[in-house]
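Peer 1: Let me give you the structure first, and then I'll get to my questions.
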Amino acid sequence: MDADRIVFKVHNQLVSVKPEVIVDQYEYKYPAIKDRKKPSITLGKAPDLNRAYKSILSGINAARLDPDDVCSYLAAAMALFEGICPDDWESYGILIARKGDKITPANLVNIQRTDVEGNWALAGGLDVIKDPTTAEHASLVGLLLCLYRLSKVSGQNTGNYKTNVADRMEQIFETAPFVKIVEHHTLMTTHKMCANWSTIPNFRFLAGTYDMFFSRIEHLYSAIRVGTVVTAYEDCSGLVSFTGFIRQINLTAKEAILYFFHKNFEEEIKRMFEPGQETAVPHSYFIHFRSLGLSGKSPYSSNAVGHVFNLIHFVGSYMGQVRSLNATVIATCAPHEMSVLGGYLGEEFFGKGTFERRFFRDERELAEHEAIESTKTDVALADDGTVNSDDEELYSGGTRTPEAVYTRIMVNGGKLKKSHIKRYVSVSSNHQARPNSFAEFLNKTYSSDPR
C-alpha cells in the first residue's frame, strides 16, 4: 500500500485515503536575466523638464500628485545626474558602462515612451514663474523618491516615527547642495495622499534605478539615496538575515548550514542558493531585482525561507539582539521546533569565542609558535552529552562542532533545557514586545513553562 495513505472505517466500511493539503500555487521567480536585455518600463511622452517641475511642485504644495506624471518626470530628470563610471560595470552579461564612461541612471535600464501627454501639458505650475536650477530639480527628485521610503515604513512603527523620518529627510533637501523648495511638513502631508505608492510598479522601478546608480557612482546629489535605499535587497529578508547570521557567529555559509538539523531546511537552502544568480556580485541587478520587476515572487523573502528565518532570529533573540526580538515570526514554519534548535545554537555561540595568537614580536617568535602548534597533539574527548549544564553554568559544551551540538540535542530528547528557557524568558520579558514578534512568541510560550 502507498506509504502516504491512511486506512480507517466509516460505518463499518473500510476507507483508504491520501491526505493532501493546500499547497503554494505561486512559483518563485529567480531574477537572473537570461536574454541580456536591460530591465524595461513604458511611460508617457517625455515632458518639458522645466514645465514638468513647475507642475509637480504645484501638485506637492496642494498634496495632489498624479503617479504617471511623477514617473514621467523622474525618468526625464535622470539626464541631470551625469557621473563617471569608476570601473567596467557588467551584470548578468549586460554591459552597463565601461570604466570612464559618462553615464546617468537612464543607462541602467530601458525606458520606452508613448505619445500620451502628461497633465502638465494641459495645466499646472502657473504659480511658479522662473525656470528651476539643477539643484531645485535635484531637491524635487529627492522629495518625490522619499515618498517611496515613507510608504515602506512598517505600520508597527507607532507614535511620531514616520513624521520624524519625513522631517529629517526634508532637512536634507533644504541644505546644500540642495535647496529648499517646500515648506516644513509638506513631505508628510503629501505622503498621506500617496501612502501606497511603493506598490506602483513604475514608481518602484524608478526608485530602484536611482538607488542602483547612486550606490555606485560618486555624485554631488548622492544623498537622493535617502529615499531609495530601501529598494536594495527588497523582499530579501531571508537571505539578508542569513548573511547577518553567519557574520554574527563568525562562520562561513557552508559551516553554518551544518548546524541546521531539520528536514524542512533542505528545500529552503536549495531555493536560497539557486545557481546562476548574482547574490555575491557588487552592484548587480540582483540587488534591486524586486524594484526592477525581475521577480514577481521573491525566493529570498522571509516567507520563502521561513524555517531558516525563524531559526536565525531565535538564535538572535537568545543573544539578546533587538532586531531579532522585533522581527515577525513566520507562524507557518515550525516556530516551536525552531525555538528549540535556536536555544541550542544560541547557547553554543553566545558568550564563547575561538581564539589564537596571530601577531608576534618578530619572525623568530612567529617561527617558534608555528613549530609548537605543528607538533601539538590535541586529545579531544567526544562530548557524550551527559554533563548537566543546567547545574554547571560554566560548562563549555565541548568542542564547537555540529556533531557535538546534535548529540546534546538528542541526549536531551529534542527539548530545551532549563538554562535555555531561563535565557529566552529573560530576554523576552525585558523587551517591549511587538505583536507577532519573536519576543512575544518566546514570552507567551516559555514564561509559564514549569521546567
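Cβ atoms are placed via backbone N, Cα and C, with glycine included.
Swiss-Prot lists G44 to E among its natural variants, and the accompanying note reads: In strain: Isolate Holland/9018/1987, Isolate Holland/9375/1993 and Isolate Holland/94112/1989. While the structure shown retains the original residue, Swiss-Prot records the natural variant G125 to A with this note: In strain: Isolate Holland/9375/1993. For the natural variant L126 to Q, Swiss-Prot gives this note: In strain: Isolate Holland/9018/1987, Isolate Holland/94112/1989, Isolate Holland/9375/1993, Isolate Switzerland/02053/2002 and Isolate Switzerland/9337/1993. The structure shown keeps the original residue. Under its natural variant annotations, Swiss-Prot gives V281 to I the following note: In strain: Isolate Switzerland/9337/1993.
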Peer 1: Among all chains shown, work out which of the variant positions G44, V281 has the most CB atoms within 10 A of its CB.
Peer 2: G44
Peer 1: Can you grab the distance from G44 (variant position) over to V281 (variant position)? Cα atoms, rounded to a whole Å.
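Peer 2: It is 33 Å, counting Cα to Cα.
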Peer 1: Which of the three DSSP states, helix, strand or coil, fits G44 (variant position)?
Peer 2: coil
